[in-house]
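Notes for the one structure printed next.
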Amino acid sequence: MAETNNECSIKVLCRFRPLNQAEILRGDKFIPIFQGDDSVIIGGKPYVFDRVFPPNTTQEQVYHACAMQIVKDVLAGYNGTIFAYGQTSSGKTHTMEGKLHDPQLMGIIPRIARDIFNHIYSMDENLEFHIKVSYFEIYLDKIRDLLDVTKTNLSVHEDKNRVPFVKGCTERFVSSPEEILDVIDEGKSNRHVAVTNMNEHSSRSHSIFLINIKQENVETEQKLSGKLYLVDLAGSEKVSKTGAEGAVLDEAKNINKSLSALGNVISALAEGTKSYVPYRDSKMTRILQDSLGGNCRTTMFICCSPSSYNDAETKSTLMFGQRAKTIKNTASVNLELTAEQWKKKYEKEKEKTKAQKETIAKLEAELSRWRNGENVPETERLAGEDSALGAELCEETPVNDNSSIVVRIAPEERQKYEEEIRRLYKQLDDKDDEINQQSQLIEKLKQQMLDQEELLVSTRGDNEKVQRELSHLQSENDAAKDEVKEVLQALEELAVNYDQKSQEVEEKSQQNQLLVDELSQKVATMLSLESELQRLQEVSGHQRKRIAEVLNGLMRDLSEFSVIVGNGEIKLPVEISGAIEEEFTVARLYISKIKSEVKSVVKRCRQLENLQVECHRKMEVTGRELSSCQLLISQHEAKIRSLTEYMQTVELKKRHLEESYDSLSDELARLQAHETVHEVALKDKEPDTQDAEEVKKALELQMENHREAHHRQLARLRDEINEKQKTIDELKDLNQKLQLELEKLQADYERLKNEENEKSAKLQELTFLYERHEQSKQDLKGLEETVARELQTLHNLRKLFVQDVTTRVKKSAEMEPEDSGGIHSQKQKISFLENNLEQLTKVHKQLVRDNADLRCELPKLEKRLRATAERVKALEGALKEAKEGAMKDKRRYQQEVDRIKEAVRYKSSGKRGHSAQIAKPVRPGHYPASSPTNPYGTRSPECISYTNNLFQNYQNLHLQAAPSSTSDMYFASSGATSVAPLASYQKANMDNGNATDINDNRSDLPCGYEAEDQAKLFPLHQETAAS
């Protein structure tokens, strides 16, 4: 429903581009002369527009001057259009699009996309927005969908309000500026462009980017809608300048033809005298019918070349803009009343109807009094506006109050007059009865008509409710499809991640097997070393036994020697006493000599004992060093003990053997020293200090050799221990890594399991909401039946009231006294009755005509009622089919999900992928995930962007001279890449051209439904294409 109409002119703005390189090399002159902000002089003639932009104007200045306000208008419920017109290579595409991802060179379309969401985020949080976009081109006078290249020849239809729209065009729901730019990138890749002598990226079609915004206040349920058409027209071409030939020439013919049709439409609207405007001459003018003279606020850019080479084309473009400036549009807010507003309006009309019925009843009562011959006083008459109908009736039934002349007549004539009066009274009563019957019939027909209207209103409400339910179910169905697609994508990515993890696990298993093999080799080496050590220990045991036997023999010899020395020392005199005195003296001398020798030997033994003490002290130092080494060995053994107990036992045995070996070595050295002393004593029996020193040196050398062998053995053992410890550390690190990876995989599996449970809970919640919706529908149906019964009761009471009033009027007419006046009074009564009869006859005829008209209208109303009932049945059938389709899809998706779940349980768990795009509402006060200073986020640099390099070079110079604005800094992180010059003809195709968008507004209607029926059935999907 539209209201708040206001008339406005088309806003026309003129923009001149800089001279390009070819024009500079050719020596073309710069012909425009700018005067102020709204006028330009070409060839001495001034041209005035709403705004004129010189070549050094930046994209931001152009946007703030013309397009920023139209965003607010569209969000306020108006329709808007911005389109660029001009010669080829005049900068139209640069003005409308520019470089999409360059914050300084982006055009009107990407800036509008950013500004729409900035406004929405700052609005009331009770508002909810649904934004959908379409992108199509008019190529060779055929409408081609740029978001689905399979749709190459779409048709233009009209909705129930006779507003043109493109039927079957793909519509995408968006919720962020990035999504709008993605749609533009996708459409631009499919648009027709070519290379001409005047432009490297010449548009070969008219492109139209449509933004449809619907907003609803959640609290008041008030709904507004607005459409914004962003049109980039192809430029008019002169073949002699562009050098077009072949397919490019055919494109130029169609472009010039459609632009000529646009010029004819603007000329007809500018003159204002022609009753026919040729909108249907071109599909472009047909689509833009509302933008040119209709319900829209339109802004037109006329882009011009400043070169003297294009003087004629520039003047023609300026004249076109001046004609367009005189066109008047009537813009109105697209407001849809809520149920509460409809109810208030219905109550207001009901009160008005009630007041009118009361006035009619009073006027009928007053009229009946006048008809009965009563003179109603002015105090009892209806006054003011309420008595307008009674005054009209009174004017038609004047009362004759002329002279009172008394005339005497004969009794026969008197009787004749009385009979005539009775006859007339009888006719009057018959007419009154007939009038009452007709009035009752009229009331019945009016009541039936009111009932039909109420039924029609209720049917319309039910129809709208069913349509809303159907659209809601369709949106839920789309959301369910998106969710299932999301789950399928996540599960597919999960399967891929599982395969990757399986490969990694296999690699780790191979590495672990290699390490196990290496460890087995080390263990085998260690076992061989242990067997070698055991063999050496056995050899050492044999050697120790042999040394023990030698030492025992030496001990026995030493004891015998000591015994012999002792006995000889004691028994020698006894033996000598029985011999000769001389021999005794010799023996005594010999004994004394032996004593002295023994003394020297004892002295030497004492020296040797001192030397032995010193050796014991050195051995204790060595023992302490050995103890520290043994402590270090025990520490390493404690580390090795965690790996194997067997290694500890081996090391412990090794340590005991080393200690036994050291003690035996010390004992052997001591015994060898005593043996040496004994041999020296037996051989020489003379003091030999030099031999003692040699024995001492031999002992020290032997001790040093033992010490070096012991240190070498300790160093070898330390090296082996270090190698084993390093191997143990490496195995521990590998085991820890494998354990961490296993824990990570288990955590991912638990997370996916939780997500699956959440999805199941959400599905149960949706099922519960659907059941509650069905219950509410049944309750509403019962309430409607109750209201219908109450209305029937009121209707019956009204009939009884009308019959009672009619009866009372008849009784009051019968109770009136008969007039017994004279002949004059009788003549007056006769005249009065004749006039009344004539008036009643007229009223009767009028009532008969009204009755006939009502009878004629009754079949039409019944037909409309039947059509409404059939439409309601069709809607119910469509709703039922949609529910059945949704249930089938749900079962099929559930089966697919169960199958994939089984496959995932069979394999393993993975990571969840990114979500698919969902058509969701935009709520003010909730900013997107991207930073406010970087609303476009990180975008792919491969997006195709066609722009005029002249504007880029010229504005780069201008921007170097002037500081960048806040808006340019606002998008400092965005980027764009330009495309190299194309070949002579380029036609970009979409990779997934055969894919159908899930938000496509095509619906599977039954056969025979035309555009109007579709618009009534699906008002949310078939919106007006007004700009």
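Placed from the backbone N, Cα and C atoms, the Cβ positions cover glycine too.
Nothing has been swapped: the model has the original residues at all the noted spots.
Marked as ATP binding site by Swiss-Prot on the basis of sequence analysis: G86, Q87, T88, S89, S90, G91, K92, T93. DSSP classifies T88 (ATP binding site) as coil under the three-state reduction. Cβ contacts within 10 Å of T88 (ATP binding site), excluding its own Cβ and spanning all protein chains shown: 24.
The feature domain 'Kinesin motor' is assigned by Swiss-Prot to 9-327, with sequence analysis given as support.
Secondary structure from DSSP puts T93 (mutagenesis position) in a helix. Under mutagenesis, Swiss-Prot gives T93 to N with this note: Loss of ability to induce formation of neurite-like membrane protrusions in non-neuronal cells.
Counted over every protein chain shown, other Cβ atoms within 10 Å are most numerous around S90 among the binding-site residues Q87, S90. Within 10 Å of the C-beta atom of G86 (ATP binding site) sit 27 other C-beta atoms, taking all shown protein chains into account.
Cα of Q87 (ATP binding site) to Cα of T93 (mutagenesis position): a distance of 11 Å. Cβ neighbour count for S89 (ATP binding site): 28 (other Cβ atoms within 10 Å of its Cβ, all protein chains included).
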